[in-house]
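Novice: Please see the structure below; I have some questions.
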Amino acid sequence: MYSPKRVKLNVTSGMRKRPETGENNDDLYPPTALARNGISPYFIGKPRRKIVVETPSDSAQQQPPFKSRSQQNGLDDELDGIIIDEDEDRTVDVSFSQKQDTRKLKSRPFLGEKSSFKLGEIPKPKEEKRREEPFTMRGFDFGSDDKVTKIRDKICDIVDPTNARRTDPNFIRQMHENTLKGIEVASNPHFKKTRAPTKNRAAIQNTLGTLYPSFTTAAGQDPQNSKFQVPLDRQSSSQSIGSLAGIPPARRAPDIPKRCSNPLIRKAMGMDTEGGGKDEKMSGLRAEPTLKHFDENIISLIESEIMSVNNEIGWADVAGLEGAKKALREIVVLPFKRPDVFTGIRAPPKGVLLFGPPGTGKTMIGRCVASQCKATFFNISASSLTSKWVGEGEKLVRALFSVARLKLPSVIFIDEIDSLLSSRSESEHESSRRIKTEFLVQLDGVNTAPDERLLVLGATNRPQELDEAARRRFQKRLYIALPEPESRTQIVQNLLVGTRHDITNHNLERIRELTDGYSGADMRQLCTEAAMGPIRDIGDDIETIDKDDIRAVTVMDFAEAARVVRPTVDDSQLDAYAAWDKKFGCLPPPSISR
């Protein structure tokens, strides 16, 4: 059985040294013998480098560093059958001729051959200095490029605006050469732009004296003779320092803190709390101490809900509803105009609920109240007091009442209040319950003053869904019923103002009979449909007909419109409203003819 022999690694050549015993390679393990000879395909040792044998002409010029030619030839024959073993501490001196061709000394790694380099001859590549080749232009003619041609044409327009030299061949050749020269200079990577020479003091002073001959300093002196002039050159440092000796040192301005616009950052830095942000003057509602705990975006959101009533709406614009209008005058208008009279037991209620079928004018009554009481009117919906962030809804409700108390007298009108103050149940979300609780506390809680002129006016068409606590806080619950026959006649007369018609009192009686059970919104839609009757009779002549030639609106148009526009309120809903008003209402139900 073959067994591998322990061999010693040759440090110089990287080969394994032959065993000292005279055994034959045939007696060794085959892979060991192949690896020892350096011809095994599995040999993973350090690869040897083969030195290309020199030509006779080159070898004749090179002299051996240690031995003569005869001794060297004998040494070459001796090295054909042995492997040189060198010690690690031995150093080899190598010298080459400067005229030797470096291409013949290239070495390449190989496997399976014996080393044939001479003793002391270790190839070393010759270092060559890299010469910097001069920049040369490409063979492409950039002068014929489209962009270059456009630029050259613009330059020609500046140089020769009259086009007198455009046909001159010398001018064309000169412009073409200048273009190529400019491209060559701009494309040269070694090109460095020369800096303009700096002007000395005398040149600058002469220039200033030429441009501004009558210029003097604030003291009336000549700027050239002034002792406060700044040195313009650095040639004499002693003169520069001497000229600045009389100038007092400039004091550094104190650092002015920048105003932070992000409310979250301002709150984190303590700039919105008491004692913070003293360098900044707060203005508007943000300066109020009661609003210091709210963010600026919350206050801005509440301010955006303040409605300015540009068109004044009177009680006469609200047809019918005499009982509701009388109650609202006593609750809202008169206490706001005479707060000295309505005090103590005469203090008005803080909550008024308007309920009834849709389209009866509840929102219009709210606009009329805002116009008549001359108070700050907040038009609030459920979306104004809700947020996707937990806890923000309660802050919005609290901020709403805080801003309203700062702008007394105030009226907070909440349309469709049932979506905000519906009955609390176990299945509702916790955030909705907290918003309702905060609203009820702000409406009538411990911190509310009894004589403050703040009114919450709510409107809903589903009063049976309101929470019990909310129903108690609305002391006045007014039923806004369907318009009575006289109210429907008044609505038709108000809507036909400005429209040509032939409606008489007898026709109004006919319209009153046709519109039984109609709400205020249904009456408006009926009048709009009747007013379109004359327009439909014109047909295709609408583009050419004169406005005065359009016929008037008649009772027949109302009869045709009544066939299209039907009442939107069901009798069962009217019965439910009447039952709730009988149980919780504050006004006697009006008599409605059906």
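Along the chain as shown, the residues are counted starting at 1.
Cβ atoms are placed via backbone N, Cα and C, with glycine included.
Not my notes, these are from Swiss-Prot:
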BINDING   A319, G359, T360, G361, K362, T363, M364  ATP binding site
MUTAGEN   T360 to C  No effect on ATPase activity
MUTAGEN   K362 to A  Abolishes ATPase activity
MUTAGEN   C368 to A  Strongly inhibits ATPase activity
MUTAGEN   E416 to A  Abolishes ATPase activity
MUTAGEN   N461 to A  Abolishes ATPase activity
MUTAGEN   C527 to A  Slightly inhibits ATPase activity
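Please go over these features one by one and say how buried each is and what sits next to it.
Specialist: Under the DSSP three-state reduction, T363 (ATP binding site) is assigned to helix. Within the same chain, the residues at least 6 positions away from T363 (ATP binding site) whose Cβ sits under 8 Å from its Cβ are D415, A459, listed in sequence order.
Sequence-distant contacts (6 or more apart, same chain, Cβ under 8 Å) of T360 (mutagenesis position) comprise L321, I480, A481, L482, P483, S519, G520, A521.
Listed in sequence order, L354, F355, G356, D415, A459, N461, I480 are the same-chain residues six or more apart from K362 (mutagenesis position) with CB atoms under 8 A from its CB.
Annotation note: C368 (mutagenesis position) sits in a helical segment as assigned by DSSP. Take the CB of C368 (mutagenesis position) and look out to 10 A: across all protein chains shown you find 23 other CB atoms.
When secondary structure is read from DSSP and collapsed to three states, E416 (mutagenesis position) falls in the coil class. Listed in sequence order, S381, A382, A459, T460, N461 are the same-chain residues six or more apart from E416 (mutagenesis position) with CB atoms under 8 A from its CB.
Under the DSSP three-state reduction, N461 (mutagenesis position) is assigned to coil, being neither helix nor strand.
Proximity of C527 (mutagenesis position) to non-local residues of its own chain (separation of 6 or more, Cβ distance below 8 Å) is seen for I491, V492, L495, L496, A561, given in sequence order.
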Novice: List nothing but the one residue from G359, G361 whose Cβ has the fewest other Cβ atoms within 10 Å; the candidates are the binding-site residues.
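Specialist: Looking at the binding-site residues G359, G361, the Cβ with the fewest others within 10 Å is that of G359.
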Novice: Given the recorded positions A319, M364, N461, which one has the fewest other C-beta atoms within 10 angstroms of its C-beta?
Specialist: M364
Novice: Report, in whole Å, the straight Cα-to-Cα distance of C368 (mutagenesis position) from G361 (ATP binding site).
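Specialist: G361 (ATP binding site) and C368 (mutagenesis position) have their Cα atoms 10 Å apart.
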Novice: Taking 8 Å from the centroid of the Cβ atoms of A319, G359, T360, G361, K362, T363, M364 as the cut-off, which other residues in that chain fall inside it around the ATP site?
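Specialist: Nearby residues not in the site list: V318, I365, I480, S519, G520, A521.
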